[in-house]
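Asks: The structure that follows is given in the form of structure tokens.
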Amino acid sequence: MEDLTPTNTSLDTTTTNNDTTSDREAAPTTLNLTPTASESENSLSPVTAEDLIAKSIKEGCPKRTSNDFMFLQSMGEGAYSQVFRCREVATDAMFAVKVLQKSYLNRHQKMDAIIREKNILTYLSQECGGHPFVTQLYTHFHDQARIYFVIGLVENGDLGESLCHFGSFDMLTSKFFASEILTGLQFLHDNKIVHRDMKPDNVLIQKDGHILITDFGSAQAFGGLQLSQEGFTDANQASSRSSDSGSPPPTRFYSDEEVPEENTARRTTFVGTALYVSPEMLADGDVGPQTDIWGLGCILFQCLAGQPPFRAVNQYHLLKRIQELDFSFPEGFPEEASEIIAKILVRDPSTRITSQELMAHKFFENVDWVNIANIKPPVLHAYIPATFGEPEYYSNIGPVEPGLDDRALFRLMNLGNDASASQPSTFRPSNVEHRGDPFVSEIAPRANSEAEKNRAARAQKLEEQRVKNPFHIFTNNSLILKQGYLEKKRGLFARRRMFLLTEGPHLLYIDVPNLVLKGEVPWTPCMQVELKNSGTFFIHTPNRVYYLFDLEKKADEWCKAINDVRKRYSVTIEKTFNSAMRDGTFGSIYGKKKSRKEMMREQKALRRKQEKEEKKALKAEQVSKKLSMQMDKKSP
């Protein structure tokens, strides 16, 4: 069997001094961005977005309108923006275009924030020369209704999606991501920009495996940096640095009078994502580069452990834990990583380790900071760390990228190049005529009497299940084929769940103490079950890898049962898939897994609908009673 355990080749060619005393800072790092031989050989290839962005950095943002781009596909949307995959008409280069509605921005007082984001992106790209690990702006423009930001296209998803898919990473991969994020943050901080919303979702993974820090909607200047205040007017659709403009670039300067040298931070109000927000932001205090370092520490913790350091049942308790620094390292957490994270997750930002000290820390001693943009990134594998007395395991199934796009469909299912791209998630086919399973004899009968016997036998088993099995309420009246407790692992954490393999097919997992259906493993044509040992097995799906452990050491029975059911329902699964591809409902069936917030919002909407219907029914009942009483009075 092929050993796919990653080798230590990605980060170590140069060793830095591991002296990390607080009074010594690492020397400034200059990246070596010289093209490799393979890059030079491709100089005659068609123009790319990277070429055009590099040209715009030198010559200024080109003047464009929405008619200069073909809007091909929506890639996602936020509270007040939507991102599209677009092709520039003149060059055929592919870009991502972020579109914002002016009416929404004005109605919710967000216009100033978007102007600031535009000016920060322009400043980082046009004046600072851009950075390989930071989103670079190609151009921006606006019309009467919308604002457009044109940036480089990244189709490999983000770090948050990869963490959702794989659960956690090994030390080598975690260190790789942390080192590249730190390099990108160093560029921002050297140019007096603080991101203020560092989280896995804002770290994109490029096609070559390197990262890209994105989403500067919460970013701010600090240290006296004065950015252009230019808003969205007809005049600024053309770059101030373009060849047809004689005006100089926006001036930046540092005001020592306004911001003293010893106080380079600025006051702020709470923005960002609660899981990764720093204590100083919660206290409405001074925010500077150390706020981003806090976010980096939370990301590194999650890469290794599988969960963020601060978790709670609700936001109130979550923020309280952050303020009180209430977190702990789970069993099995690497000691070398816990030491550096303990220096990052410090309440007082003035005593928090700095980016320069981080680069010089022994944790990063094998990182070649100068050539980091040219190293080969590690391949992402399904991996479970050593914990609970079990060794670490790497998947022996060939490494694949998270997500289900055209390439993944072609690779997994040989569907061809016309497959629609979408994000994967749970597959819930409606119950169809049962095709048989390994536990119920329902092979197509030769006589009506046999069919009646099979139906009667199934009905009897279903009735016994309804009466005796407390988990029947979760099955939608489907027969349970196999059930049992499994430890569902995610990094260094595990939760005991009751798993139900039922007709349909469905593979459900239940939180037994609270009697709550927590989720369902998706059934897709490319589903794979991998047995690791007598107790551990993996289930590979487009959305994520499930790491499961059977305390009874009967993992092989689970693998066989799941594979048997998958084979028997293969026609149903493939039929549903093909129908979704043909009808354009692929996204709704295999769509991106809903967040807890989205599910809660849907539940509230459902409750409101039910309450409205109940009130309507009550009102109708009252009207009916009133009419009945009136009729009774009129009757002799």
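Including glycine, each Cβ sits where the backbone N, Cα and C put it.
The domain 'Protein kinase' annotation in Swiss-Prot covers 69-364 and is backed by sequence analysis. What Swiss-Prot lists as ATP binding site is Ala79, Tyr80, Ser81, Lys98, Gly152, Leu153, Val154, Asp158, Asp201, Asp215. The mutagenesis experiment Tyr148 to Cys is recorded by Swiss-Prot, whose note states: In sa709; increased resistance to oxidative stress induced by paraquat. daf-16 mainly localizes to the nucleus as opposed to the cytoplasm as it does in wild-type. Swiss-Prot lists Asp197 with the feature active site, proton acceptor, giving sequence analysis as the kind of evidence. Quoted from Swiss-Prot, the note on mutagenesis experiment Gly297 to Arg is: In sa680; developmental arrest at dauer stage, extended life span, increased body size, low fertility, and defects in egg-laying and social behavior. Fails to avoid NaCl after exposure to NaCl under starvation conditions. Restores normal AIY interneuron neurite outgrowth in a daf-18 (mg198) background mutant. For the mutagenesis experiment Ala305 to Val, the note given by Swiss-Prot reads: In mg142; no obvious phenotype.
Just tell me what is around each of these and how deep it sits.
Replies: The Cβ of Asp201 (ATP binding site) has 18 neighbouring Cβ atoms from other residues within 10 Å, across all protein chains displayed.
In sequence order, Ser66, Val97, Lys98, Val99, Leu100, His140, Phe141, His142 are the residues of the chain that are 6 or more apart from Tyr148 (mutagenesis position) and have a CB within less than 8 Å of its CB.
In the three-state DSSP assignment, the secondary structure recorded for Asp197 (active site, proton acceptor) is coil.
Summarising the environment of Gly297 (mutagenesis position), the number of other Cβ atoms within 10 Å of its Cβ, over all protein chains shown, is 25.
Other C-beta atoms found within 10 angstroms of the C-beta of Ala305 (mutagenesis position) number 26, with every protein chain shown included.
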Asks: Minimum Cβ neighbour count within 10 Å among the binding-site residues Ala79, Val154: which residue?
Replies: Ala79
Asks: So for Asp197 (active site, proton acceptor), how many other CB atoms are inside 10 Å of its CB?
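Replies: Asp197 (active site, proton acceptor): 21 neighbouring Cβ atoms within 10 Å.
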Asks: Quick check: of the recorded positions listed here (Asp197, Gly297, Ala305), which one has the Cα closest to that of Ser81 (ATP binding site)?
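Replies: Checking each of Asp197, Gly297, Ala305 against Ser81 (ATP binding site), the shortest Cα distance is to Asp197.
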Asks: Using only C-alpha positions, which one of Asp197, Gly297, Ala305 is spatially nearest Gly152 (ATP binding site)? These are the recorded positions in the record.
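Replies: Spatially nearest to Gly152 (ATP binding site) by Cα position is Asp197.
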Asks: Could you find out if DSSP has Ser81 (ATP binding site) as helix, strand or coil?
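Replies: Note: Ser81 (ATP binding site) is in a strand by DSSP.
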Asks: Based on DSSP, name the secondary structure state of Val154 (ATP binding site): helix, strand or coil.
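Replies: In the DSSP reduction, Val154 (ATP binding site) maps to coil.
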Asks: Across the domain 'Protein kinase' (69-364), what does the mean pLDDT come to, as a whole number?
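Replies: Looking only at the domain 'Protein kinase' (69-364), pLDDT averages out to 86.
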Asks: Just to be sure I understand the packing, how many Cβ atoms besides its own are within 10 Å of the Cβ of Ser81 (ATP binding site)?
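Replies: Other Cβ atoms within 10 Å of Ser81 (ATP binding site): 20.
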Asks: State the count of C-beta atoms found within 10 angstroms of the C-beta of Gly152 (ATP binding site), not counting that atom itself.
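Replies: Cβ-Cβ neighbours of Gly152 (ATP binding site) within 10 Å number 22.
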